[in-house]
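Colleague: Below are the features I grabbed from Swiss-Prot:
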| type | residues | note |
| --- | --- | --- |
| MUTAGEN | Asn54 to Gln | Fails to form disulfide bonds and to induce filopodia-like protrusions |
| DOMAIN | 135-235 | domain 'Ig-like C2-type 2' |
| DOMAIN | 408-486 | domain 'Ig-like C2-type 5' |
| DOMAIN | 665-738 | domain 'Ig-like C2-type 8' |
| DOMAIN | 745-828 | domain 'Ig-like C2-type 9' |
Amino acid sequence: MPGPSPGLRRALLGLWAALGLGILGISAVALEPFWADLQPRVALVERGGSLWLNCSTNCPRPERGGLETSLRRNGTQRGLRWLARQLVDIREPETQPVCFFRCARRTLQARGLIRTFQRPDRVELVPLPSWQPVGENFTLSCRVPGAGPRASLTLTLLRGGQELIRRSFVGEPPRARGAMLTARVLARREDHRVNFSCLAELDLRPHGLGLFANSSAPRQLRTFAMPPHSPSLIAPRVLEVDSERPVTCTLDGLFPAPEAGVYLSLGDQRLNPNVTLDGDSLVATATATASAEQEGTKQLMCVVTLGGESRETQENLTVYSFPTPLLTLSEPEAPEGKMVTISCWAGARALVTLEGIPAAVPGQPAELQLNVTKNDDKRGFFCDAALDVDGETLRKNQSSELRVLYAPRLDDLDCPRSWTWPEGPEQTLHCEARGNPEPSVHCARPEGGAVLALGLLGPVTRALAGTYRCTAVNGQGQAVKDVTLTVEYAPALDSVGCPEHITWLEGTEASLSCVAHGVPPPSVSCVRSGKEEVMEGPLRVAREHAGTYRCEAINARGSAAKNVAVTVEYGPSFEELGCPSNWTWVEGSGKLFSCEVDGKPEPRVECVGSEGASEGIVLPLVSSNSGPRNSMTPGNLSPGIYLCNATNRHGSTVKTVVVSAESPPQMDESSCPSHQTWLEGAEATALACSARGRPSPRVHCSREGAARLERLQVSREDAGTYRCVATNAHGTDSRTVTVGVEYRPVVAELAASPPSVRPGGNFTLTCRAEAWPPAQISWRAPPGALNLGLSSNNSTLSVAGAMGSHGGEYECAATNAHGRHARRITVRVAGPWLWVAVGGAAGGAALLAAGAGLAFYVQSTACKKGEYNVQEAESSGEAVCLNGAGGTPGAEGGAETPGTAESPADGEVFAIQLTSS
């Protein structure tokens, strides 16, 4: 019979579980008391916010339930044992909602607490005074209306970023809202234009909320300091009408001085001051002026204001009128003998004095009458006026000049008859005439031409010298006078009167004379350099008269000196020292023939070949004054006989010159090869080096480093680098020669490793040969030896897996162009007899088969001719002749040296040669 289905099983289990839980619930109801619960029990909500309250009970079947509160509700949700309600627009600082249920004729209650908080959205700092005196206290007051709870609120007063005072309101009632903080602060200078503010912080972090902070708008404080004393006023006591005088008002101890105001006035007239600051000091400067309507005593006032306070100073100032004296002449320009009246007046209250004579009373004019003469011309008249103002005597004066008209006069004092001036310095020519109007003076040469620039500063030149007629003219007449101008100047020696260069001809008659210009006329003398004798009169010219003469001219204005070079010319002449009769030219030196000729002017020299290979050829010369014909270059000069001809404008001369050619040593590859080879044992000879050159060079060769020992025969030690030097009278040449010594081969070493070999073992034969040029290595192995290997240069023979057939005699031969040498070595392969017998039987069969094929190949013509070379004989089946030739032992190397092993008598030795790739 099948069991119950799984679904039925689950249903039964659920039923049992429900019954069990019901029984347990009934038991719990019977055992536990009933209660009501309100969540959240305590809540903190922002003012105007909302909150959900959850009211629940453990009563299994409550009769009814609810939530009592004075707050506004927005929505309700219910269950059997719970109630949820949303409270909105919560504004009361504190309220206590009550959750209740009716259960088993009992009322279950739970009471909650809801408190509100308000952020410090409004932080107000009471306005500050517009100006606050430094050193006095002012009030800082901060209000935060509505923010709370107050117990969580903190207020801070700030000066800029500096904290002045901080206050928290811990312990205030929970329902308390809003706060205020007031402080008295001492005003300082550094507080000027500093911002003050208030910071409010509502800290609800202990209640699970954040920190809410806000600041007031900053308020700027302006502080000031005003001194107790009044400004200092500097001003004149009196001021003339239409004149300007400075007025200065100063006050110290101001702060901030740039914000102070200044008011300056004269009577009802406001002045415009220019204010300058220096720290806490203020200086106001203005210009005071007054009109005629302000004449009298006026009040000058200065007022300085700052921060609503002011300081004031007043001074009295008297405005007066005092015109400049009026000085008049009845005729400012009067002819000689005319009567002129002079008068002076200076206003109604001034007392005037004319030429020291005062007027009778103040306000009246002073007068003077004069019959003028020429002595009154340019006479000045002076009038002085005095006025008393406010106890102070003020003065003004005026002057005027009288001009008297008369005809010109030229006297010797103002226009001398004769002038003598030195040349050069600037002078002013004065020829003045007396007269009024002022005469114009004109000085010119009587015959016309040059005119003197009178009254102007200018240089004195010789062209100004001469006689001039000066005429003075004005409206009253004219005057005439002749004057003479003399210009003196130091001597001058020019090229016309005293040339710098004079040429004389040897044997003629000449004299040295120099003419100098100057005023007064100078004296001239000429002296030869280094001597004291003065040259005077004619003389017979000789070469020793050539040289430099010093000519000096002297007068009262100075002296002048000049060097005169005297050249004595003569015909050409040869001297052996300057132009040798025999000259040797060295090839390649680039040196030219020097043929110096005595003569003036310098002769032109030309040397031309007269016979042989040099006939008609021009010899190149050192002198730049050579002939015009084409000459040889220094590299192809031809020896021979040359005729040298020297010519100048005074004659010519001829000289014979014999030219010979020589050359320095020269070596090259053809005469002295740089690489030479000797054969060891040959007769020792010198290096094959020679050199070209005249005279014939001597060649000497020496070894570099260690010296070469003198031997009869060439040795290997003679190899090395040699330096060959060729020398003659004109120099040296050298070459470096490398000498190589070649020698026949010698097998210096033939060794086996290991010395004895067991069957199946490995062994190696090493062959080392000494030879130059390097030797070719070849091997001869025992017949039947297979599986042989050779190194790349055949110097090593190796066997892997040795057998009895590998035992026997091996020969190593070294061969080069100078001979052949061979050595032999015997290899033994030892082992047990049983191994030998078995191996021998097997090996014998193999050897018989291999031997037949090998014999056929070894006897072949190709092997005899040595035409094959293999890598591995055993693997490839190819074979070569190990002696490399396949002929008789002496076919390439000649007879073997004593002590070496000999080849078989029949001359046919064949073996297998193995070479590696």
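Backbone N, Cα and C atoms are what each Cβ position is placed from, and that goes for glycine too.
Substitutions noted, but not modelled.
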Colleague: What are the DSSP helix, strand and coil residue counts for the domain 'Ig-like C2-type 9' (745-828)?
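Modeller: Helix (H, G, I), strand (E, B), coil: 3 helix, 52 strand, 29 coil.
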Colleague: Could you give me three numbers for the domain 'Ig-like C2-type 2' (135-235), the DSSP helix, strand and coil residue counts?
Modeller: 9 helix, 55 strand, 37 coil
Colleague: Pull the DSSP breakdown for the domain 'Ig-like C2-type 5' (408-486) and write it out as helix, strand, coil residue counts.
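Modeller: Output for the domain 'Ig-like C2-type 5' (408-486) reads 3 helix, 41 strand, 35 coil.
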Colleague: For the domain 'Ig-like C2-type 8' (665-738), what does DSSP give as the number of helix, strand and coil residues?
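Modeller: Helix, strand and coil residues of the domain 'Ig-like C2-type 8' (665-738) number 3 helix, 35 strand, 36 coil.
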Colleague: Just how many other Cβ atoms lie inside 10 Å of the Cβ on Asn54 (mutagenesis position)?
Modeller: 15
Colleague: Going by DSSP, give the three-state secondary structure for Asn54 (mutagenesis position).
Modeller: strand
